[in-house]
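Undergrad: One structure follows; several queries about it will come next.
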Amino acid sequence: MSRPQVTVHSLTGEATANALPLPAVFSAPIRPDIVHTVFTSVNKNKRQAYAVSEKAGHQTSAESWGTGRAVARIPRVGGGGTGRSGQGAFGNMCRGGRMFAPTKTWRKWNVKVNHNEKRYATASAIAATAVASLVLARGHRVEKIPEIPLVVSTDLESIQKTKEAVAALKAVGAHSDLLKVLKSKKLRAGKGKYRNRRWTQRRGPLVVYAEDNGIVKALRNVPGVETANVASLNLLQLAPGAHLGRFVIWTEAAFTKLDQVWGSETVASSKVGYTLPSHIISTSDVTRIINSSEIQSAIRPAGQATQKRTHVLKKNPLKNKQVLLRLNPYAKVFAAEKLGSKKAEKTGTKPAAVFAETLKHD
């Protein structure tokens, strides 16, 4: 990160004299691919098992008519006097029949995720919260935020009234993001409307605390605002929808505890046997590396630029003499000397004739 120090702001929005060093986790590589892979797997683990009824599609009496009637052998509803009689039943191709391969509750619902991969994704999501461009690209209204990452005094953890908590968020510049959430509430499209998912709305700021002294209850009824403990940060909250750049408000105690949780060059992580991931190259400016004197002295100079013709007309060398000479320069001498029409010279008598003459003399 380009910011080695972060200023702590009071609950009134004023900058204090405290300046905290940036924790090492914010220098972790930002890997959207790993975050997306881990998110899609972890997000499946909270699903509730569902299945169709075992009796669905079979709650009727139907028998096949057998062969000889020039109709399909599918079971058919008996009786008469109604349109249902004679109709096919049970099969998945029939109206009112069961589905193909009915769903079962013993499906494998959970997905195993590598422990280190999950930690890598969480560290990347934390590092992305400190990049203002990613936070803006995710849709958060942080134009009036003093700085990112935003660190607030630890007094925020002791607030027990929702009115006071909302006033503190407004004071630090998060009011625009709260209004965005309120205006985004819309009726869900689809069948989720009558499956207890009737409304949709955007995500607001995530408040990370070190110790809950009332902040969780104070903010739990504010639309879009979520809370999380710094010791158990969740990827589903840090990167909702696998989109990096969640707007996070850190308390001072939580911000200073990040090095203890994730570790640094001097402090060991509380996670057993874990070390923070590091970049493959220390300098992200690849152009500067390529143009450096050390690299330029070791590579050969660029040759002449070649321009590839967009369309090449292929010509037959057997019919086009210029193309033939380009492919085989010896063809000119071959034609001038008429070597193709000359007969091969006899080098001498055949061995069989010599052998016959020898026998005659003997």
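The backbone N, Cα and C atoms fix where each Cβ goes, glycine too.
If you look for the noted substitutions, you won't find them, since the model keeps the original residues.
Values in this document were obtained by computation on a predicted structure and should not be read as measured data.
Found this in Swiss-Prot, in case it helps:
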| type | residues | note |
| --- | --- | --- |
| MUTAGEN | Arg95 to Glu | Leads to a slower growth at higher temperatures but allows RPL4 assembly into the 60S subunit; when associated with E-98 |
| MUTAGEN | Ile289 to Ala | Leads to an inefficient release from ACL4 with a delayed assembly into the 60S subunit; when associated with A-290 and A-295 |
| MUTAGEN | Ile290 to Ala | Leads to an inefficient release from ACL4 with a delayed assembly into the 60S subunit; when associated with A-289 and A-295 |
| MUTAGEN | Ile295 to Ala | Leads to an inefficient release from ACL4 with a delayed assembly into the 60S subunit; when associated with A-289 and A-290 |
| MUTAGEN | Lys314 to Ala | Significantly diminished nuclear localization; when associated with A-315 and A-319 |
| MUTAGEN | Lys315 to Ala | Significantly diminished nuclear localization; when associated with A-314 and A-319 |
| MUTAGEN | Lys319 to Ala | Significantly diminished nuclear localization; when associated with A-314 and A-315 |
| MUTAGEN | Lys332 to Glu | Leads to an inefficient release from ACL4 with a delayed assembly into the 60S subunit; when associated with A-334 |
| MUTAGEN | Phe334 to Ala | Leads to an inefficient release from ACL4 with a delayed assembly into the 60S subunit; when associated with e-332 |
Undergrad: Look up Phe334 (mutagenesis position) in the DSSP assignment and report helix, strand or coil.
TA: helix
Undergrad: Going by DSSP, is Ile295 (mutagenesis position) part of a helix, a strand, or coil?
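TA: Reduced to three states, the DSSP call for Ile295 (mutagenesis position) is helix.
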Undergrad: By the count of other Cβ atoms within 10 Å, pick out the sparsest of the mutagenesis positions Arg95, Lys314, Lys315, Lys332.
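TA: Minimum Cβ neighbour count within 10 Å, taken over the mutagenesis positions Arg95, Lys314, Lys315, Lys332, occurs at Lys314.
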Undergrad: Is Lys314 (mutagenesis position) helix, strand or coil when read with DSSP?
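TA: The three-state answer is coil.
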Undergrad: Given a separation of at least six residues and a C-beta threshold under 8 Å, show me what packs close to Phe334 (mutagenesis position) in the same chain.
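TA: Result: Gly340.
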Undergrad: Helix, strand or coil at Arg95 (mutagenesis position), per DSSP?
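TA: Coil, per DSSP.
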Undergrad: If you draw a 10 Å sphere on the Cβ of Ile295 (mutagenesis position), how many other Cβ atoms land inside?
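TA: Within a 10 Å radius of the Cβ of Ile295 (mutagenesis position) lie 11 other Cβ atoms.
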Undergrad: Whole-number Å distance between the CA of Ile295 (mutagenesis position) and the CA of Ile289 (mutagenesis position)?
TA: 7
Undergrad: If I restrict to non-local contacts, at least six residues apart, and a C-beta distance under 8 angstroms, what lies near Ile290 (mutagenesis position) in its own chain?
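TA: Once residues fewer than 6 apart are set aside, Ile290 (mutagenesis position) is near Gln296.
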Undergrad: Consider the mutagenesis positions Arg95, Ile289, Lys332 and say which one has the Cα lying nearest the Cα of Lys319 (mutagenesis position).
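TA: Sorting the mutagenesis positions by distance from Lys319 (mutagenesis position), the top entry is Lys332.
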Undergrad: If you draw a 10 Å sphere around the Cβ of Ile289 (mutagenesis position), how many other Cβ atoms fall inside it, taking every protein chain shown into account?
TA: 13
Undergrad: What is the Cβ neighbour count of Lys319 (mutagenesis position) at a 10 Å cut-off, with all protein chains included?
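TA: If we count other Cβ atoms within 10 Å of Lys319 (mutagenesis position), we arrive at 8.
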